[in-house]
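Since the structure comes first, as structure tokens, the remarks are kept for the end.
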Amino acid sequence: MSLGIRYLALLPLFVITACQQPVNYNPPATQVAQVQPAIVNNSWIEISRSALDFNVKKVQSLLGKQSSLCAVLKGDAYGHDLSLVAPIMIENNVKCIGVTNNQELKEVRDLGFKGRLMRVRNATEQEMAQATNYNVEELIGDLDMAKRLDAIAKQQNKVIPIHLALNSGGMSRNGLEVDNKSGLEKAKQISQLANLKVVGIMSHYPEEDANKVREDLARFKQQSQQVLEVMGLERNNVTLHMANTFATITVPESWLDMVRVGGIFYGDTIASTDYKRVMTFKSNIASINYYPKGNTVGYDRTYTLKRDSVLANIPVGYADGYRRVFSNAGHALIAGQRVPVLGKTSMNTVIVDITSLNNIKPGDEVVFFGKQGNSEITAEEIEDISGALFTEMSILWGATNQRVLVD
């Protein structure tokens, strides 16, 4: 009787369990993820892997074992895309990378760089507090800033490596003025901050003149020696560095312990023609139209056709970094031939005259900077028309166009 009662007590559980069992259960079909097609862009920047790799190796060969290399990749690698450039530096065993903002610090570390990571400008207190996560060597040029960084380091129980910037080059930007007792005393106090470690002393050249470089170098050598003495630091324990791209190529004695170079990696230097350009700015023809002599072109009718003309519509404008200064002044390359920009550059459109060309069709490649066939739009041409440094333009183009690694 008791056994029957026990089974009756379990009956509700059997019923519930049975009700929970699937009937004619069919497992869901495996969902196959659809591959999304790549977005087709109206314009893009090609970054030549082979040219970049060539330039890096050439700099390394130039320096040999006489000095170390810090690759400056600030400004999103001068507009060339840090995420594309940094891995090539890592592949070439570059030991030091210089950047500016915390996003760049994070990106370089996330890409797997394990070497020295240096900030090459003064940082805000908020930046410095966060940057301790990335094991960065901060640039310090005044006592107050050093004290604030020391407090951050103490709060986080860390010792932060720093590079003391001197104003030896006369930039009057980041550096500590040490040509007087007050400046030397500040340098001494910086060295005594318990949570900072001086690992480098640096300065910067404000102009590209070999004789001026030598003058500034002599001043830096003298001042850095004085600073080392008041700080009580061993010379072999501190990296001295001042050379930029121009100084590195033209004044070898400026190399010291390390050089900081950036533009040279992209072929952007007046000091040598031995380095290759890395960037090409491209688009395609959207449409072709025929217009009679006397028609005007673009906003404000700034150009009047002098003949019956064939005009190509290129989907690039100042929204893509092709500024209005190129209106009626710039050129593009189509089929290896130079063609003039007519009228004012619109936000999203440029018109070029292809009347003299044959067999041109929509979809054909257009180059606004770089080489196509035997023709080239040079950096000097871009600078002459725009009134801007080419670096300004490359950073602008990089910020407004997709960058793709080629060859």
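Glycine residues also receive a Cβ, built from the backbone N, Cα and C atoms like all the rest.
Heads up, this one's the original sequence, none of the swaps are in it.
Small disclaimer: the values here were computed from a predicted structure and weren't measured.
Quoted from Swiss-Prot, the note on mutagenesis experiment Lys74 to Leu is: Completely loss of racemase activity towards lysine. In sequence order, Gly98, Val99, Thr100, Glu104, Val120, Arg121, Gly262 are the residues of the chain that are 6 or more apart from Lys74 (mutagenesis position) and have a CB within less than 8 Å of its CB. For the recorded site, Lys74 (mutagenesis position), the DSSP three-state label reads helix.
The active site, proton acceptor annotation in Swiss-Prot covers Lys74 (among others).
Among the mutagenesis results in Swiss-Prot, Arg173 to Ala or Lys has the note: Loss of racemase activity towards both L-lysine and L-arginine. The residue drawn here is the original one. Sequence-distant neighbours of Arg173 (mutagenesis position) (same chain, 6+ apart, CB under 8 A from its CB) are His204.
Here Swiss-Prot flags Arg173, Met347 as substrate binding site, drawing on sequence analysis.
Experimental mutagenesis at this site is recorded by Swiss-Prot as Asn174 to Leu, annotated: Loss of racemase activity towards both L-lysine and L-arginine. Asn174 (mutagenesis position) falls outside any helix or strand according to DSSP and counts as coil. Long-range Cβ neighbours of Asn174 (mutagenesis position) (same chain, at least 6 residues apart, Cβ-Cβ under 8 Å): Arg121, Asn122, Leu139, Gly141, Ala165, His204.
In the three-state DSSP reading, Tyr299 (active site, proton acceptor) counts as helix. According to Swiss-Prot, the active site, proton acceptor annotation covers Tyr299 (among others).
Among the mutagenesis entries in Swiss-Prot is Thr391 to Tyr, noted as: Reduces the racemization activity towards L-lysine by 2-fold. Does not affect racemase activity towards L-arginine. Other Cβ atoms within 10 Å of the Cβ of Thr391 (mutagenesis position), summed over all protein chains shown, number 17. According to DSSP, Thr391 (mutagenesis position) is assigned to a helical segment.
Swiss-Prot documents Ser394 to Cys, Asn, Thr or Tyr as a published mutagenesis change and attaches the note Arginine racemization activity is increased by 1.5-1.8 fold compared to the wild-type enzyme, while activity towards L-lysine is decreased. Almost no change in affinity for L-lysine and L-arginine.
Across the recorded positions listed here (Tyr299, Met347, Ser394), the residue whose Cβ sits among the most other Cβ atoms within 10 Å is Ser394. Tyr299 (active site, proton acceptor) sits 11 Å from Met347 (substrate binding site), taking the C-alpha atoms as the reference points. The CA atom of Met347 (substrate binding site) is located 22 Å away from the CA atom of Thr391 (mutagenesis position).
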